[in-house]
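I have placed the structure first, in the form of structure tokens, so that the comments after it can refer back to it.
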Amino acid sequence: MSNRAKSPALDAVVIGAGVTGIYQAFLINQAGMKVLGIEAGEDVGGTWYWNRYPGCRLDTESYAYGYFALKGIIPEWEWSENFASQPEMLRYVNRAADAMDVRKHYRFNTRVTAARYVENDRLWEVTLDNEEVVTCRFLISATGPLSASRMPDIKGIDSFKGESFHSSRWPTDAEGAPKGVDFTGKRVGVIGTGATGVQIIPIAAETAKELYVFQRTPNWCTPLGNSPMSKEKMDSLRNRYPTILEYVKSTDTAFPYHRDPRKGTDVSESERDAFFEELYRQPGYGIWLSGFRDLLLNKESNKFLADFVAKKIRQRVKDPVVAEKLIPKDHPFGAKRVPMETNYYETYNRDNVHLVDIREAPIQEVTPEGIKTADAAYDLDVIIYATGFDAVTGSLDRIDIRGKDNVRLIDAWAEGPSTYLGLQARGFPNFFTLVGPHNGSTFCNVGVCGGLQAEWVLRMISYMKDNGFTYSEPTQAAENRWTEEVYADFSRTLLAEANAWWVKTTTKPDGSVVRRTLVHVSGGPEYRKRCEQVAYNNYNGFELA
């Protein structure tokens, strides 16, 4: 390793202008360092910029997600709903960007196409889509866990004559602003019943002539329970921001919930059902995150809650055949992120809504007229692909990132990511991944956990600059220990039994299948404790030079 380090034009490049990216850029600038942010969109917002479909909103309590308000960056901010809609969330991020004056550090309508680590100079060369190359000491990815949209591999997908689009690329007008898609009198098809589809479907059903929902795998969905935010509640929350922040930091996922200390198997059936009923009626993720402590550890305890929610689905959906198709049979309750819904199940009681089970009759092709399955053809005017994302690592896979010895990140992580603290990977010095694989912000309330992680990264970078270090890379031993621990912790939970977005599945040339978790599931407090220990011990586990 060379002992010299060439001075780059920038201290850091931050990829992404979502809630975590703009905060990281702000912190680096505040510390007196030169930073450039790169954002593919026209403005800040991240997920709230790209996802503008009808029904899009937070599944986190607004006040608990709003780190910029909790931290006093925009203390005057007032939420209008307990679970804010996408337009309100975009206004919130824009207001925070104004307060931090962060846009001057960004280039918008710009993509990073490649990044190459130059070993002799200890810097990154970052190539933009206009072929310009900028150099930086630290490269920081803040692209988000769900930003690389995924279209299904269906024959004829480009042949459709009507309107079609992925849910995260909703149509825009000539100026780039989102335009409403009028479903009135139209035959609409929605492919996918994950969190996005669950939000779109009830809205589309209100005006569509006919709505066809193409479902392969049902999800466990529970009521969001949204309501307006009263002035009295908003004033009370604002007065308690420091306390609220400390509380959410104390929970495993930074949502405002602690698990019940009891085991589901230790409670009588009547007491259990009364508890489930109470949780089901509460707004938000309480039923997932404040239930019995063994929900995701014990199959019997999990089945108690799954059976309860299945009973609710049967009560809400009038057609028993449809109800059964909407009840998951392939994964435990909560082994996938639970979609929060508003009148989702009641939507299937409408005469104009039709559930198409594509596990029984798979989609064969998209035709100019619509969708053809194994047993029917559906003429459509609009097709919405609510088909999700290449999660967590997908956005990085789409950038040609090359570390030491010209090794590509996508090759290094071919069978699953390997990291230290989920923040750096060996072979890719000075490259940080915020809300990335195996760190404490991804299986978490990103609004808070991403902000806390950005603060830690700033501390490490500042420590390096103060001590004359220009190089950081995990030791092989530290990376191996962390990665093995992440995989082991995940495998002990029922999360390992679902094909959720946080599991990467790879088929090897010999036909064998490798499943690797993309997330750290041991809880935010434990994760931050580990990170603090590393920092306190002069960033042990990292090679600094």
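Note: Cβ is positioned from N, Cα and C throughout, glycine not excepted.
Just so you know, the substitutions we noted aren't modelled in this structure.
Residues or ranges marked as FAD binding site in Swiss-Prot (evidence: experimental evidence): T20, E39, T47, W48, Y49, W50, D59, T60, Y65, V112, V446. What Swiss-Prot says about the mutagenesis result for Y53 to A is this: Loss of monooxygenase activity. Quoted from Swiss-Prot, the note on the mutagenesis of Y53 to F is: Retains 32% of monooxygenase activity. The NADP(+) binding site annotation in Swiss-Prot covers R57, L58, D59, T193, G194, A195, T196, G197, V198, Q199, R216, T217, W501. As a published mutagenesis entry, D59 to N appears in Swiss-Prot alongside the note: Loss of monooxygenase activity. Here the residue is the original one, while Swiss-Prot reports the published mutagenesis D59 to A with the comment Loss of monooxygenase activity.
Location within the structure of each feature annotated in Swiss-Prot.
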residue : record               : Cβ within 10 Å
T20     : FAD binding site     : 29
Y49     : FAD binding site     : 22
Y53     : mutagenesis position : 23
R57     : NADP(+) binding site : 21
D59     : mutagenesis position : 19
Y65     : FAD binding site     : 25
T196    : NADP(+) binding site : 25
R216    : NADP(+) binding site : 16
V446    : FAD binding site     : 25
W501    : NADP(+) binding site : 21
Listed recorded positions Y53, G194, T196, W501, filtered to Cα within 10 Å of T47 (FAD binding site): none
From T20, Y65, T196, the binding-site residues whose CA lies within 10 Å of that of Y53 (mutagenesis position): T196
Intrachain C-beta neighbours of G194 (NADP(+) binding site), sequence separation six or more, cut-off 8 angstroms: N219, P339, A386, G388
Fewest-neighbour residue among binding-site residues, criterion Cβ within 10 Å, set T47, V198: T47
Nearest-integer angstrom distance between the alpha carbons (Cα) of V446 (FAD binding site) and D59 (mutagenesis position): 12
T20 (FAD binding site) versus V198 (NADP(+) binding site) - Cα distance in angstrom: 26
Rounded inter-Cα distance in Å - R216 (NADP(+) binding site), D59 (mutagenesis position): 23
Taking residues T20, E39, T47, W48, Y49, W50, D59, T60, Y65, V112, V446, which bind FAD in the record, the widest Cα spacing (Å, whole number): 30
